[in-house]
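S.K.: Swiss-Prot feature annotations, pasted as is:
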type	residues	note
MUTAGEN	Y204 to A	Reduces enzyme activity
MUTAGEN	S205 to A	Abolishes enzyme activity
ACT_SITE	S205	active site, charge relay system
MUTAGEN	S231 to A	Reduces enzyme activity
MUTAGEN	E319 to A	Strongly reduces enzyme activity
MUTAGEN	H351 to A	Strongly reduces enzyme activity
MUTAGEN	D355 to A	Strongly reduces enzyme activity
ACT_SITE	D355	active site, charge relay system
ACT_SITE	H387	active site, charge relay system
Amino acid sequence: MRVSLRSITSLLAAATAAVLAAPATETLDRRAALPNPYDDPFYTTPSNIGTFAKGQVIQSRKVPTDIGNANNAASFQLQYRTTNTQNEAVADVATVWIPAKPASPPKIFSYQVYEDATALDCAPSYSYLTGLDQPNKVTAVLDTPIIIGWALQQGYYVVSSDHEGFKAAFIAGYEEGMAILDGIRALKNYQNLPSDSKVALEGYSGGAHATVWATSLADSYAPELNIVGASHGGTPVSAKDTFTFLNGGPFAGFALAGVSGLSLAHPDMESFIEARLNAKGQQTLKQIRGRGFCLPQVVLTYPFLNVFSLVNDTNLLNEAPIAGILKQETVVQAEASYTVSVPKFPRFIWHAIPDEIVPYQPAATYVKEQCAKGANINFSPYPIAEHLTAEIFGLVPSLWFIKQAFDGTTPKVICGTPIPAIAGITTPSADQVLGSDLANQLRSLNGKQSAFGKPFGPITPP
C-alpha cells in the first residue's frame, strides 16, 4: 500500500480530533489530573534507591483514571525499584487497578501498552490519568480500555508499568523487560498477594516488544513469578531488523525513535552517535526527545526520513559499539550474541504477514527458533491484514488465550503451526469473550483513527 505524506498528516489530525472528542462513555476534564511527569517529583529516583529490593514499593498514591470506572476498580500509581540496562538500581512507576471483586485465588494481568516515544511525559501512567491534555493520550483511549476493562471483569489485578522507564528508553529490551517484571512484583507486594499468584502478560506492537522481553528475562531475573501465559502481537523482536525495515519509509519516525531510545539505555551508543551527528542530526535528536513529543508527533514529523542523513557516518550499524548492542537487543537467536531463553509457559503470538510497520519475517523466525527448542506457541499469522487490522483481529483470541492460561486449559498445538485465530470461528466470539458492552466498544473502533495515523478496521470483529 502506498502511503503519502498528505494521507499521514490527515490521518494524524483525525486521530487527534478523535481523542479530543473523548469516549462517549466517559466524562473527561481537559487537564490531566496530576502534573506533567517532568514537573512531578513522583518521577524522580530517590538517592537511596540502592537500599530497596527489586519490586519494592517506594511510594504510592491513589489516582483517577479513565479506565476501570465501569468495573468500580480502584486505581493507584506505584513507584518501585527496578534495574536498568547497566544493572543499576533505578525507580519506575506502574499503574495498577484493583478489581472490586477479585478472582479467587488472585490472578495478575500485566498489560503493556505501546508508548513508542522517547519523552517522559509520553509514559502510560500519565496517559491513563483522567484528562485530555496528555500528549500520548491517544494510546490510552482506543483498545486499551477494552483490554483492561475485560481483565477487571474477570476479577484480575491489573498492572501496567512505564516499561521505558524514566529515561523513556524506547525499544531497549532489557530495560523494558526488567521494569515489567519488577512492576508485577510491586503489585504483589502492594496488595500482599500470595507468592504463587498466577501471572499473564499481554501487549501489541511496542507493547509486544516489552512483553516478549519480559517473558524472555523472567526465568533469570524473576524466577519466582508464576507466569502461566503470554500473548503478544505485531512484535518487534529485533532492533536492527525493525530499524532497517522502517528507515526511509512512511513510518521512519519509529526508526529514529528506536535510535534515540537505545542510545538512552546504552551510554556508549549515545556518546558514539553524538560525536557523529551533523547539525540537522543534533537538532532532530533534541526534537524527538523534547517534552510532549509522543507517538503522534513521531509518526507525523519524520515520514520518509533517512536516519543516516543525520550523521557523518553511514556504516554505524556495523561499527562498535552499536554492532554489539544490536546483537544484545534482539531475541532472534540467529542474530544474538547470547543464548536466548525459551519460556516454558504457553504463548499466543500473532502477526500480520504484510505488516507495514513491524516486519513479519523476524517474528516468524523467532517462533521457529523457539519451537525448535521446545516452546509451546500458538502462532497466528494473518495473511490479509496489516498492522492495525491485525491488532483488532488478534485482540479477542489473545484475551481468550489469556483466560485459558489462567484456567490451565490452553489448547495443545504443534508449536508454531501457522493457524490464523479468528473470533467467532476458531475461538469464541467477541460477545462471548468480552461481554456485549465491551464487544460493542470494540466494534465501535472500526474505522476510527489509531495512534499510528491509520484507521482500525475495516473489518468489524464478530
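Placement of Cβ uses the backbone N, Cα and C atoms for every residue, glycine included.
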S.K.: With S205 (mutagenesis position) as the reference Cα, tell me which of the recorded positions S231, D355, H387 is the closest one.
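M.R.: Of the recorded positions S231, D355, H387, H387 has its Cα closest to that of S205 (mutagenesis position).
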S.K.: Taking only same-chain residues 6+ apart in sequence, whose CB is under 8 Å from that of H351 (mutagenesis position), what do you get?
M.R.: G233, G234, T235, V358, Y360, A363, A364, S380, P381, Y382, A390
S.K.: In sequence order, what residues of the same chain, 6+ apart, have a Cβ less than 8 Å from the Cβ of Y204 (mutagenesis position)?
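M.R.: Residues satisfying the criterion: Y114, D143, H232, G233, G234, E391, G394, L395.
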S.K.: Measuring CB to CB from S231 (mutagenesis position), give everything in the same chain under 8 Å that is also at least six residues away in sequence.
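M.R.: Spatial neighbours, sequence-distant, of S231 (mutagenesis position): A200, L201, E202, G203, T211, R347, F348, I349, W350, G394, S398, L399, F401, I402.
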S.K.: Taking 10 A as the limit, how many CB atoms besides its own sit near the CB of H387 (active site, charge relay system)?
M.R.: 21
S.K.: Around the Cβ of S205 (mutagenesis position), how many other Cβ atoms lie within 10 Å? Please give the count over every shown protein chain.
M.R.: 29
S.K.: For H387 (active site, charge relay system), what is the secondary structure by DSSP, using just helix, strand and coil?
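M.R.: Its secondary structure by DSSP: helix.
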S.K.: Rounded to a whole angstrom, what is the C-alpha distance between D355 (mutagenesis position) and E319 (mutagenesis position)?
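M.R.: That separation, Cα to Cα, works out to 29 Å.
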S.K.: So of E319, D355, which of the mutagenesis positions has the fewest other Cβ atoms within 10 Å around its own Cβ?
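M.R.: So among E319, D355, the mutagenesis positions given, the one with the fewest Cβ atoms within 10 Å is E319.
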S.K.: How many Å separate the Cα atoms of E319 (mutagenesis position) and H387 (active site, charge relay system)?
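M.R.: So the alpha carbons of E319 (mutagenesis position) and H387 (active site, charge relay system) sit roughly 31 Å from each other.
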S.K.: Under a three-state reading of DSSP, tell me whether H351 (mutagenesis position) is helix, strand or coil.
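M.R.: Reduced to three states, the DSSP call for H351 (mutagenesis position) is strand.
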